[in-house]
Structures are given as structure tokens and as C-alpha cells.
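Peer 1: This is the structure I want to talk about, given as C-alpha cells.
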Amino acid sequence: MASSSSSSRWSYDVFLSFRGEDTRKTFTSHLYEVLNDKGIKTFQDDKRLEYGATIPGELCKAIEESQFAIVVFSENYATSRWCLNELVKIMECKTRFKQTVIPIFYDVDPSHVRNQKESFAKAFEEHETKYKDDVEGIQRWRIALNEAANLKGSCDNRDKTDADCIRQIVDQISSKLCKISLSYLQNIVGIDTHLEKIESLLEIGINGVRIMGIWGMGGVGKTTIARAIFDTLLGRMDSSYQFDGACFLKDIKENKRGMHSLQNALLSELLREKANYNNEEDGKHQMASRLRSKKVLIVLDDIDNKDHYLEYLAGDLDWFGNGSRIIITTRDKHLIEKNDIIYEVTALPDHESIQLFKQHAFGKEVPNENFEKLSLEVVNYAKGLPLALKVWGSLLHNLRLTEWKSAIEHMKNNSYSGIIDKLKISYDGLEPKQQEMFLDIACFLRGEEKDYILQILESCHIGAEYGLRILIDKSLVFISEYNQVQMHDLIQDMGKYIVNFQKDPGERSRLWLAKEVEEVMSNNTGTMAMEAIWVSSYSSTLRFSNQAVKNMKRLRVFNMGRSSTHYAIDYLPNNLRCFVCTNYPWESFPSTFELKMLVHLQLRHNSLRHLWTETKHLPSLRRIDLSWSKRLTRTPDFTGMPNLEYVNLYQCSNLEEVHHSLGCCSKVIGLYLNDCKSLKRFPCVNVESLEYLGLRSCDSLEKLPEIYGRMKPEIQIHMQGSGIRELPSSIFQYKTHVTKLLLWNMKNLVALPSSICRLKSLVSLSVSGCSKLESLPEEIGDLDNLRVFDASDTLILRPPSSIIRLNKLIILMFRGFKDGVHFEFPPVAEGLHSLEYLNLSYCNLIDGGLPEEIGSLSSLKKLDLSRNNFEHLPSSIAQLGALQSLDLKDCQRLTQLPELPPELNELHVDCHMALKFIHYLVTKRKKLHRVKLDDAHNDTMYNLFAYTMFQNISSMRHDISASDSLSLTVFTGQPYPEKIPSWFHHQGWDSSVSVNLPENWYIPDKFLGFAVCYSRSLIDTTAHLIPVCDDKMSRMTQKLALSECDTESSNYSEWDIHFFFVPFAGLWDTSKANGKTPNDYGIIRLSFSGEEKMYGLRLLYKEGPEVNALLQMRENSNEPTEHSTGIRRTQYNNRTSFYELING
């Protein structure tokens, strides 16, 4: 159950309390992983040191904000004052905040915890000796232990496996969270009826893909209903309701970021990995190919036909896996007429309308009978529309009886047509300035970011922030998850209706339709009433008229959109606050304009060579946006702009210099000069207010001047790809303020100043691609908080020895060609304790280039040593206990694999190396589940690999047992052709395969099991051994949980081939045989979890005379068996000896 559905009082679902030295790397890490996989937001203090007695404030805050606390009592739990104080805090929060505490007794007796016996008694003896002056504190510990050990719902792992214990705890929490997260449904009026009908229509337990359309007018509650059914289906515990992925895509028609952004959001949510496709066609292809095997639940909310959303988001049923359900909400019935189901949402019946209105007007109880009667009058006017009931209820909330009567009388005396007119009462209840703000948002600012809107509104209206809060409180606008100011369509329609009440466009206060603006401009009908013109669409016929604009003395906001005007703009009203014009055709902006009120100037994609030549006094100006000004060579003088906050010069490709007066602008927050390819001179800047400085890809900028002023903690400086040769030391004068420094692809950078090592808060540092950088500062080890360091593609040959002091470093990369010289990594003993990923590929490493004690990197999970020249590897690699992935591809001189770490599950080597050591890989490294072979590009190589791998199984000296169910995935380096290695005799493509077995196929002590191969994604597979005759004989069944072989199984793809072995010892159950022999069973069936696969299968024997005789047999009949009806079968043709080399 997703934690987002939990009560807003909690920041976390679960807080984990544990003794690090006992369970951090075992039980607790597994529990944390399962909780996260279930979508349960869990706080685990990964970096806890457990020194001292006082727990940090942020840890106390996390405990207070967690809905559940899991306490893992282990043998040494009581030895830690940290843990005991943490427990005291947890039990306090249980009392204060009604949190749920779940104790787990990990290899300890609950009575030992409850009564402090055994190891707990010993720990308290030491505490009482050492802290004898803190009697009260010790007593608090004892009480907390006693209370925790007496709690219900505990788990004792002594009578169950770790997996069972974890499953019990996670199921317990999931169930409670599900009930809590769905509790909000109790407050949605009439929702039960909708849920019952929709769930029945969706027929969740039925196979196939279904698309349902929820249709109705705006404001009738379609989104609310869709969200409720979405949460309800996800909250069901029944297995038929389990989906592989789910996504609620809200307010689709308001999307302004392109179709591909919606596709990326949908794919990211469903696949649980970041999707970043740049156009809708790529996104469409990926959705069709990657979701077809996934059972998904999708809601596409508020679809219209403007941008053909359905075509690109749910174009075909074949896009989605069996059992998928797609729900669409829309006002346009014709968009969903071809779907399986259309569910119409109509107005609420009277009794539900009254209930909903009272919920918003009164909260709980109606004050008296007079309000009851007035409520019925309001409900009657609403005509059952939920939006109107909510808005009017909020409007009348906390008003006196006389005010109620006045508002209702106002409704009666104004015969508005339709609900839009009725919603106007909300507008009429606003102050005049708040009304003006509302109309600005409704007519042209809806969907813009909150900060941007406030800046425009504040330039026009006093108290804009307070006014926006009033609009939110009155349910007229709301802030979206993207921090955009949004409103319901009907509310927006109501605002536009108010403005359009006057018939003549020239007499209106606001215009937003291009054709109406064109009419006013061409007929010179502008008047003093005009306050704002905002054209967001392109118009090829819109022409600017100076005469028409001269009549608009009160014009505050003027956005001409993307017009093709070639008429000179000679006049703009002095009252203007915001001017926007895309494709501005002239080389300069008129110097005669006196725009002292101007706040926002945006002239993108213009023909400007310069904005103006003289100094302009613009005291109100906060934003200048001249991005994509391809002909602009210099900026204006900024001296007269003391309040300037944002300057956007992005992709001004001919801009050569920024005026030095920019350094006088102390309020600047953002400077955007990325991709200014010709920029050569940049002034000193004041960084007191600066939050972003973008100089990325400024190729010609070789020098960055000193900066002055105190940096803000959140400042971001992007210089990657620039031509800067050296960095000014003033950037690093404030030691705690920079957390990320990206310097990659700075081709001229020759050195880093030693002052960079003062950045004590630096978390991420990249000098990747700085091809002239030869060394690092000797004090690099002083960067105590550094977690990511990328020095790929540089000339660095030996990092400073101090680098091993970076004990918080997680990722370290020196990847890159060293041009004939050899890279050498310093000794690492007693250092780099947190390092998880080390990339030394392409480093021209030779023997001795790696430290012999590399095995001391205890946290290392991924090591990339590909394309190097060493002949041997340090033997201590075997001591890398956490290592999961090792890359040795294209190491041409490597002749011997070292002993591999025990936890390794992915190995990337060349094919010849894999074949040479396949016996070792198969028999000695059972946790190895994936081998990556970039150079295995033909069927012969795959056949050889399969033959060699399974030959090693047959050559095992011990008997094959159920535990020998080998699973190994081969990454091929290219999408695998539609072909399975021919060594597998039985081949096909289906979600299930049945193979008829020959007579006497089973030879005691000779038959080993079934060798199986299939392509594409790794899924669980079930093997069935089926009797020849239906003589009430039981099937033999074995489920192979292959998807659990690797925690990163989601990485498996069409580039992979999966080999696995079904041992006969694991399939055959003598207790079910009832005296029958294996030869009484004549069919082997494999089921691939409902997903179609390209498969191959082969029976596997030890060599011997009986086997040779069997292999000469042929099946006498090709008739299908009664057991395989409706399932694709592959007939048993001939079978060569396992030891015979590959056919073909």
C-alpha cells in the first residue's frame, strides 16, 4: 500500500529500531527491502553509529512522524544506550500519538527482554555500574523494555524462518495501512454505489484487457470516483487484484509539457524506472513493447481530443498485459464510444446533495432549523452538481444567518443561465482586488507556476499573496503537485463569462483569443477598459496597431504570443507591467518607452542585436528573458534595474559579453547563460541572493572572474562544457554552501584549486571529460561528505593517497583512456568504507595497478575493470563480501579468473572466458545468476554455451538433488534473434508448452532432469509432470521462483537468454505417486506465468548404454494427448546423447 495514501500526520509509515552490529546486514536489511518493495515508506538510519546516549534531533523527529515503529530486539540490543533511549522515545510516542509498536524478537526469548535476563541482565549490570548516578534513566529503560515485550502483534523468529517472520510483519502493516488509507472514502458522499457498479463492470477476475470510460459533465465528480476505484482496487488483498504496476495520470488535458512528458510519467510509474523519451512516437513504441506483458491498472484523467491523447497513451488493447484495466475520465462521450464500458456519472440525488452541501457548509451538525431550510434552497439551485455544492458550502461556511439569506436572495434575483452563472456567487463574495486577481488567473494565468503568477499579480495588485490564499480557501483555485495555480474548468468558464459579458471585444477588460485581439487591432477599437491581452497561440494574421494600443492607457499585461507581425512597435502604455512577444522582428527595443512599472520583459526567439544602447531606468523590472536571441551580441546596461531577479540568455549563440553593471544587481536569483557559445567576458557577480548560475557549454568563456557576497546554501553553479581554464578561489570561500559541483567536459581545465577541499558540504563532484586535467589536490581526502566523485576521461594517472579517507564516498569513477600510460590506484587498506561502485575501465591497468588489499572494500557492490591489460587480478577480490557485479569484459591478457566473491550474482566476461571456466561458475558459485557476453553473436556460440553449462551438471559427482535447480541468464549484447539454440530439441513460442515423453523415458540413476531455455524477461515458471492416463493419479508440480534469483530482475530484457535446470529430484514426489513409476507419466508441461515465451527444452541424462538405447527410439504416434488440449505441444522427435557435440 503506497504511503502517500496514509494520513497527512505521518511523514513515514515505519520507523526501524535495531542494533546495527547484530542485524544491519542480515534481517533488518531484508526487512527494509521488502517494506520498500511494498511501497511502505520506511525510515532506517543507515549511517547510525550508536555512539553515546543522545539520539539526534532528526531521529527523534522521524520517530514522532512514523505511524508504525518496528523494534528488532537482538542479543546485544540492551548494550547500546542509543538503542535504549530510542526505545524510550518510541514508547513515549506510542502513548502520545497512538502509534503502533511491533516488537520482533530476533534470536532472543521475549521473557529475557521483558524481565531483563541473560544477555539483557548482563547489559544492565554494566549500565548500573557505569551510570550509577542515572538511576531514573536506567529505570526508564527497564520500563520501556517491559512494556514493549508485552505488546500484542509481536514476532518471534525462533519458531519460524526470517522470510516467514518478515512476511508476517509486512502483511500485518500492509493490512492496517490499507484500511487507514481507504478510510477517506467514508467521507465521499455516494461513493459506495459508484464503487459497487464500476467494480462489477470491470470484472477484475476475468482475463483480457478492459478499458472503461467514465463520462459526465464538468464538476460532476468523475475524477473523485476514478481515484476512489483506483485506491480501492489497489487495496484489495485478493490475488486476482494484484497488479504489476499502477498509475493515476491526473488532469491530462492541462498538460503543457508535451505528449512525451505524459508517456514518460506513465512508463516511469508503471515500470518503476525513470523514462526519458524525447518525442511521442518513441514513447508510443515503448509503451506498446514494454507493457504488453504487464498487468497494469491505469487511470487517464480528464482526456479531451485536442492532442489525440488516447492514441498515444492507450492506443490499443495489445499494448497491455492480460488482466489489465484502463479507466478514462472525459466530458466527450465520442472519445470512449469504442471502449468496452461507458459509465455515466449523473448529478447527485437530493438526499446525497444535501449531505454533501452540509459537509462543506457546516462540517458536522446544522446549527438550527432556519439553516436547515436555507440549505434546502441552496441545494435546489445546485441541481445535484458536486462542484457547485462544494463551492457554495465553502462560501457560506461560518457566515451568519442574515448573510446566508442575503446570498441566497442574490441568487434568486439574478436569473443566471446554467451552473456557470450560479458559481458567480463565489466571485461576488470577493473583495474588488481579489476579483481582479481571480479574473487574471481565469483568463490567462491558469496553469502557470505559483511564483510566476504571484510576481505578475504583485506588480498589479497589493496583497497578492493574501488574495491568492483567499481564492484557495473559497475553492476557486488550488495549487497542483507541480506548484501550478489551477482551477476547475467550470470555475474558469465562469470567470471568462464575467469578462465576456460586454459584447464588444474592445470594451472588455481582458482578451485572450487571437481572433478577437486581431479584430481590436485592425479596427482600432481598444478602449480604456482594456487591462490585459494574452495570446498564447500562434497567429499568422495578427498585426500590431500602435493606434489601437494608444487607446489602452490602463493596459497592464500584454502578451502578443507567436505572431508574425512586421509592424514597428512605437508605443507601449506606461502602465504596462508585463510584456511578452515571441519572434520580435526588430534589431532593438524602442528607447522612447518609459516603462517604469514594467516587471516582466520576455522577448524569446527575437531578431535583437541589442536591447537598447543607453541606460534605462526600470526600477520595477524583475525578469528579463531574451533566450534564443541568435543575433544578440551584448546585454543592456543593468545599472537602472536595482530589483532585477532573473536574467535568461539561454542559447544566445552570438552573445560575446555581459555588461559589467550586472555585478551591481544584488537581488539577482537566477542567471541563465547556458549554451552561449560565443560568450567571452562575464563580470564579477554578487551572489548574496543568487540561487542558480548557468554557464554550461559556454565554449569561448576561458575565465570566470571572482565573485563577491555571501553564498546562499542552496546555490547551484553549472559550468560543465565551458571553456574555463581555472576556477576562481572565491567560489570556495564559504565552506558549507556548495553541495554539488559539476565540471564535466571542461576541455581547458588544467587544475583544481586546493581551496576546493574546503567545501565540507560537497556531496557530488564531477570532472568527467576534463581532458587536460592531470592531477587532483592532495587534500582531496578532506571532503568529508563527498558521496559521488567522477573523474572519468581525464589525464589523472594516480589519485592522491588521501582519497582513501573519503569514507562516505559511494561512487568513484576513473574510467577513460590513458593513452599508453598506466593508471595506478593507491592502497586502500582501512579506507573507502562506504564505497559501493568503483569504475576503473579503460584505464590501461596492468599487474600491480590494483592494490593487493582491494578485498578490504567491504561495501563494494559493483566493480568495473573492463578493457584493461592486466594478466592477473589480486586474490583478495574473493574477500569482497558485498560484491554483486564484476565486469571483466575485453580484458584480452587475462588468462585466469580469480576466486570469485560468494555473493556475486552478475559477471561480465568474454565468451571464451565464460566457456573456459563454466564448470567453476556453475558448480561453485550458486548465487551467480547472470553472465553478460557481449561477443556471443551467433547460434553456434549459444549452443556451445548451453552444451558446456549443462554438461557440467551431468558431471557433478554427487547425486542431483532438488537444490540443484540451476538458473543462469546470459546477456547477449544485442536483441536476440527469433531463435533458440538448436541444442534444445523442443522449441516454440507460447505461454505454456507440453512435450510428449517417449516410452520408458525415465532410467533410474541416469535421468537427471529437464534443461530449459527461454528469451526475454525473467519470470516464475511452473513445471508439471502429467500422467499418461487419468487414473486419479496426482500431477507432480514444482514452481521455480526464478524472478527471485536476482533482486534486480527488472533489468532483464529482450537482450537476455535464460537457462535453467528442473531437477527430477525436485519434481518427483514419491508420496503422491501411489505406487506408480515415473514412466507412468507421459507429459512434461511448463507454464510461463501467462506470458508468451520463445522456449527450448531438452531431457538430460548421464551417459550409459541404457541411454544410448533410449535415444534410438522414435515416437510411433503424433496424436495429441488428452492432457494437452488447447496448449501448444512439441512432439518428441529424436534425442542425441548429451555428450554428443552440438547438432548443426
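Just so you know, glycine gets a Cβ as well, placed from its N, Cα and C.
No noted substitution is present; original residues retained.
Under the heading domain 'TIR', Swiss-Prot lists 10-177. Quoted from Swiss-Prot, the note attached to the mutagenesis of TYR12 to Ser or Phe states: Partial loss of resistance. As a published mutagenesis entry, ASP46 to His appears in Swiss-Prot alongside the note: Loss of resistance. Annotation of the published mutagenesis ASP46 to Tyr in Swiss-Prot: No effect; the original residue is retained in the structure shown. Quoted from Swiss-Prot for the published mutagenesis ILE63 to Val: No effect. As a published mutagenesis entry, SER66 to Ala appears in Swiss-Prot alongside the note: No effect. Record note (Swiss-Prot) on the mutagenesis of GLN67 to Glu or Lys: Partial loss of resistance. TRP82 to Ser or Ala appears in Swiss-Prot as a published mutagenesis result, with the remark: Partial loss of resistance. As annotated by Swiss-Prot, active site applies to GLU86. According to Swiss-Prot, the feature domain 'NB-ARC' maps to 172-447. Positions annotated as ATP binding site by Swiss-Prot, on the basis of sequence analysis: GLY216, MET217, GLY218, GLY219, VAL220, GLY221, LYS222, THR223.
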Peer 1: Sorted by position, what residues of the same chain at least six away from GLY216 (ATP binding site) have a C-beta under 8 A from it?
Peer 2: LYS222, ARG331, GLU344, VAL345, THR346
Peer 1: Which is it, of GLY218, GLY219: the one of these binding-site residues whose Cβ has the most other Cβ atoms within 10 Å?
Peer 2: GLY219
Peer 1: Can you name the mutagenesis positions among TYR12, ILE63, SER66 whose CA is within 10 A of the CA of THR223 (ATP binding site)?
Peer 2: none
Peer 1: Can you figure out which of TYR12, TRP82, MET217, VAL220 (the recorded positions) comes closest in space to ILE63 (mutagenesis position), comparing Cα atoms?
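Peer 2: With Cα distances computed to ILE63 (mutagenesis position), the winner among TYR12, TRP82, MET217, VAL220 is TYR12.
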Peer 1: What is the nearest of the binding-site residues GLY218, GLY219, VAL220, GLY221 to TYR12 (mutagenesis position), using the Cα of each?
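Peer 2: With Cα distances computed to TYR12 (mutagenesis position), the winner among GLY218, GLY219, VAL220, GLY221 is GLY221.
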Peer 1: Could you tally the C-beta atoms, other than its own, that fall within 10 angstroms of the C-beta of GLU86 (active site)?
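Peer 2: Excluding its own Cβ, the number within 10 Å is 24.
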Peer 1: According to DSSP, does SER66 (mutagenesis position) fall in a helix, a strand, or coil?
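Peer 2: Its secondary structure by DSSP: strand.
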Peer 1: Could you state the whole-number distance in Å separating the C-alpha atoms of GLY219 (ATP binding site) and TRP82 (mutagenesis position)?
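Peer 2: Between the alpha carbons of GLY219 (ATP binding site) and TRP82 (mutagenesis position) there are 54 Å.
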Peer 1: Mind looking up the mean pLDDT for the domain 'TIR' (10-177) in the predicted model?
Peer 2: 87
Peer 1: Which of the recorded positions SER66, GLN67, VAL220, GLY221 has its Cα closest in space to the Cα of GLU86 (active site)?
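Peer 2: Considering only the listed recorded positions, the nearest one is SER66.
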Peer 1: Using C-alpha atoms, which one of the binding-site residues MET217, GLY218, VAL220 comes nearest to SER66 (mutagenesis position)?
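Peer 2: Nearest candidate: VAL220.
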Peer 1: Here are the binding-site residues: MET217, VAL220. Which has the lowest count of other Cβ atoms within 10 Å?
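Peer 2: Counting other Cβ atoms within 10 Å of each of the binding-site residues MET217, VAL220 gives the minimum at MET217.
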Peer 1: If H, G and I count as helix, E and B as strand, and all else as coil, what does DSSP give for TRP82 (mutagenesis position)?
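Peer 2: DSSP assigns TRP82 (mutagenesis position) to helix.
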Peer 1: What's the CA to CA span in angstrom from MET217 (ATP binding site) over to GLN67 (mutagenesis position)?
Peer 2: 39
Peer 1: Quick one: give me the count of other CB atoms within 10 A of the CB of TRP82 (mutagenesis position).
Peer 2: 22
